[in-house]
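Visitor: Pulled these features from Swiss-Prot for this protein:
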- 279-392: domain 'PAZ' (DOMAIN)
- Phe343 to Ala: Impairs binding to 2'-O-methylated 3'-end of piRNAs (MUTAGEN)
- Met382 to Ala: Impairs binding to 2'-O-methylated 3'-end of piRNAs (MUTAGEN)
- 556-848: domain 'Piwi' (DOMAIN)
- Asp633 to Ala: In DAH mutant; causes male infertility due to derepression of LINE1 retrotransposons transcripts (MUTAGEN)
- Asp703: active site (ACT_SITE)
- His837: active site (ACT_SITE)
Amino acid sequence: MTGRARARARGRARGQETVQHVGAAASQQPGYIPPRPQQSPTEGDLVGRGRQRGMVVGATSKSQELQISAGFQELSLAERGGRRRDFHDLGVNTRQNLDHVKESKTGSSGIIVKLSTNHFRLTSRPQWALYQYHIDYNPLMEARRLRSALLFQHEDLIGRCHAFDGTILFLPKRLQHKVTEVFSQTRNGEHVRITITLTNELPPTSPTCLQFYNIIFRRLLKIMNLQQIGRNYYNPSDPIDIPNHRLVIWPGFTTSILQYENNIMLCTDVSHKVLRSETVLDFMFNLYQQTEEHKFQEQVSKELIGLIVLTKYNNKTYRVDDIDWDQNPKSTFKKADGSEVSFLEYYRKQYNQEITDLKQPVLVSQPKRRRGPGGTLPGPAMLIPELCYLTGLTDKMRNDFNVMKDLAVHTRLTPEQRQREVGRLIDYIHKDDNVQRELRDWGLSFDSNLLSFSGRILQSEKIHQGGKTFDYNPQFADWSKETRGAPLISVKPLDNWLLIYTRRNYEAANSLIQNLFKVTPAMGIQMKKAIMIEVDDRTEAYLRALQQKVTSDTQIVVCLLSSNRKDKYDAIKKYLCTDCPTPSQCVVARTLGKQQTVMAIATKIALQMNCKMGGELWRVDMPLKLAMIVGIDCYHDTTAGRRSIAGFVASINEGMTRWFSRCVFQDRGQELVDGLKVCLQAALRAWSGCNEYMPSRVIVYRDGVGDGQLKTLVNYEVPQFLDCLKSVGRGYNPRLTVIVVKKRVNARFFAQSGGRLQNPLPGTVIDVEVTRPEWYDFFIVSQAVRSGSVSPTHYNVIYDSSGLKPDHIQRLTYKLCHVYYNWPGVIRVPAPCQYAHKLAFLVGQSIHREPNLSLSNRLYYL
């Protein structure tokens with residue numbers, strides 16, 4: 001589970017409230033399924049979705065959430081827009097500035113194929129409108145629960161169907177007067193004047209309505225007793241236990257409602273939350289048994305900081321930012337009313353949770369959201385390890401074949417299984433009386449069937465390698481068998497290279513050299529025997545050997561490692577990428593132990609070594625001449641203040657087989673890159689050095705763009721590219737295209753064949769129905785998968801002065817998915833994006849510094 005996927009919903013602080021609960025505030029709203037029994041917080045204690053002023057722990061019970069217009073606690077729809085960053089992209093209309101695709105952005109080449117997708121139309125009754133009201137209180141009432149309770153005393157006026165976030169009220173009807181005044185009374189007898197002012201009548205397609213639909217849908221999921229974790233909803237009452245790995249899976253769904261080409265539609269996909277059946281305290285205890293006592297606290301911090309935990313008392317997720325060893329469950333904190341309470345007593349009263357270990361430290365989670373517009377950050381959340389479950393998988397689990405195999409049985413769904421699970425959710429919506437009543441009250445309904453439409457399958461590519469041309473089976477998108485034994489396009493001789501190994505791996509080292517001698521002749525690589533260097537199995541010994549033996553004549557260093565210990569790998573890569581710039585190849589010895597795969601592994605190692613020294617493997621036909629292709633991706637370096645590293649990779653020849661690579665560091669909190677101008681200028685110089693002329697087109701594939709950052713990209717990064725191109729020289733005015741690449745999409749596509757659903761073939765393009773009318777965008781399914789459902793990639797052309805037709809952009813994009821030299825097949829994104837990802841990952845994970853620029857013309861990071 002990646003960091004960007006973890007959206008934690010922690011609410012705003014609320015103090016003690018004296019409310020006479022009347023109307024909807026007094027009881028459960030009609031139509032809701034009663035929540036499971038849960039200890040309700042006592043009045044005056046911490047309530048709400050997350051934290052109290054200053055100190056914090058806790059969240060409101062489900063019944064309380066439903067009292068306050070369920071769903072609107074998570075997202076305010078004030079004029080400034082909602083909190084979910086992806087909605088900020090709604091107002092970015094880039095297509096209107098692209099004259100050549102204003103009329104049509106669809107291509108026509110390829111074979112027509114029938115597809116269906118996990119989208120369902122949302123329909124509304126004729127002349128439907130949403131009425132938005134602003135609510136004022138005199139005197140001012142700060143607490144949202146109190147404001148809601150006072151307003152809902154007048155349910156006879158506003159009606160049973162309403163949505164209120166504390167300031168903005170939405171109704172499916174228009175009140176008689178534009179301004180309506182009513183009076184309410186608090187529990188202590190204070191009279192409050194409430195002014196209800198109509199501010200907007202919203203059509204179904206307005207951005208505010210789109211946000212509203214999503215909130216209403218989340219309300220429906222709560223009615224069905226699904227539990228929100230981050231942005232998604234899960235069913236804790238239907239867990240899947242994997243006891244032999246101490247894991248639990250909660251099945252659930254991702255959902256979003258957006259305006260697509262012709263309809264407003266719900267996109268929903270299956271999601272799975274992987275939890276561990278051990279608490280953080282269990283984890284700490286097990287670690288204590290394996291660690292020296294004086295290193296225990298350091299080791300715990302190293303293992304836990306950055307992880308996401310789930311609180312067992314209210315199913316909220318938090319990121320562990322620190323561990324406070326000076327506090328324990330007996331420590332006290334100050335509540336909103338000024339009184340002090342210990343964690344022990346607080347959890348006993350608030351959640352009926354008994355803490356047994358009174359010496360455990362306290363976990364600290366820093367908030368990310370401020371209180372209101374321009375508000376201050378609330379205090380940190382203080383969590384008890386005993387009451388928190390670990391989530392996600394450790395690196396050890398991810399590298400355990402059996403763990404991943406057992407997980408895949410439940411999480412890797414075929415198209416038909418995925419359609420069945422999504423269909424179950426839609427069936428529940430149509431069959432649940434409470435859900436249907438809610439939808440009827442708002443005048444909304446959903447289609448019952450998956451959306452069907454036509455896509456296109458692009459022509460498969462021919463692979464050129466060493467003067468020969470190969471076809472491959474498009475169903476598998478892999479040409480490793482077809483090209484085996486064929487010479488490469490460009491090879492680098494292995495004349496002067498080192499092989500560093502430990503004594504216990506002497507046999508593996510000799511075996512590797514013998515097998516390399518067997519596989520390299522067919523590739524056209526001339527190879528001499530390596531300089532063999534035996535070292536102790538310590539990081540310092542490897543570094544000492546590198547310092548003593550690597551010279552300016554050394555072409556590449558191969559390090560045979562006993563294990564995949566990160567510290568040793570990092571030290572080797574850091575030295576050879578920065579202090580002594582030399583291509584390097586690290587090999588874990590056990591991968592050479594299986595006789596049935598040893599030749600295939602030796603082949604892969606030889607190919608990687610050739611690439612890292614500057615060789616070229618294969619190519620496809622690239623009709624677009626004088627075009628430089630750029631790929632950009634970002635990685636967050638958690639060890640360096642969580643700053644970002646952007647990998648920048650650009651082609652420097654017309655065949656797009658040679659690449660220039662740089663990286664840029666960016667301060668914390670910024671994903672967009674300031675230093676791209678320097679990278680692009682350097683790439684243009686590298687192109688000029690190889691070709692003696694400048695490219696007439698620059699096409700940028702921009703990956704690593706987070707939700708809500710599209711506007712910044714359009715307004716800031718694109719002008720930076722344009723300024724850079726202008727600064728190259730008078731009269732130089734190449735055409736620029738910028739395409740945003742997005743892998744994390746919830747859309748899934750299924751090919752219809754003989755009454756069954758299956759994965760679309762590689763090369764399937766979708767540019768109708770489920771694309772966005774305000775964007776020049778399309779999907780491509782480029783890769784093949786052996787199991788489960790294939791994931792498409794979304795491409796959004798945000799700037800384009802090329803004048804190229806949609807067919808040409810789509811075909812170029814698909815071609816570029818064929819030239820990633822670490823895999824003899826089609827990958828999910830264009831090769832420069834994957835190269836940029838590999839570079840940024842290496843720098844962020846291992847090097848933490850800018851690599852030496854003398855390596856920039858080689859794929860040293862593969």
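In case you wondered, yes, glycine gets a Cβ from its N, Cα and C as well.
So, quick note: what you're seeing has the original residues, none of the substitutions.
Worth saying up front: this structure is predicted, and the values here are computed from it rather than measured.
Describe the structural surroundings of these features, if you would.
Guide: Here the domain 'PAZ' (279-392) has, by DSSP, the following mix of helix, strand and coil residues: 35 helix, 28 strand, 51 coil.
Around the Cβ of Met382 (mutagenesis position), 19 further Cβ atoms fall within 10 Å across all displayed protein chains.
Over the domain 'Piwi' (556-848) the predicted model carries a mean pLDDT of 93.
For Asp633 (mutagenesis position), the number of other Cβ atoms no farther than 10 Å from its own Cβ, over all displayed protein chains, is 27.
Taking the Cβ of Asp703 (active site) as centre and 10 Å as the limit, one finds 24 other Cβ atoms among all the protein chains shown. DSSP classifies Asp703 (active site) as coil under the three-state reduction.
Mapped onto three states, the DSSP output places His837 (active site) in helix.
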Visitor: Quick one: of the recorded positions Met382, Asp633, Asp703, which has its CA closest to the CA of His837 (active site)?
Guide: Asp633
Visitor: Need this for a regression test: recorded positions Met382, Asp633, Asp703, filtered to those with Cα within 10 Å of Phe343 (mutagenesis position). What's left?
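Guide: Candidates kept after distance check: Met382.
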Visitor: Quick one: pull the CA-CA distance for Asp703 (active site) versus Asp633 (mutagenesis position), whole Å only.
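Guide: So the alpha carbons of Asp703 (active site) and Asp633 (mutagenesis position) sit roughly 5 Å from each other.
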Visitor: Fill in the CA-CA distance, Met382 (mutagenesis position) to Asp633 (mutagenesis position), as an integer in Å.
Guide: 35
Visitor: If you count Cβ atoms within 10 Å of the Cβ of Phe343 (mutagenesis position), leaving out that atom itself, what do you get?
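Guide: Excluding its own Cβ, the number within 10 Å is 24.
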Visitor: Validating a neighbour-count step here. Other CB atoms within 10 A of the CB of His837 (active site): how many?
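Guide: For His837 (active site), the 10 Å Cβ neighbour count is 22.
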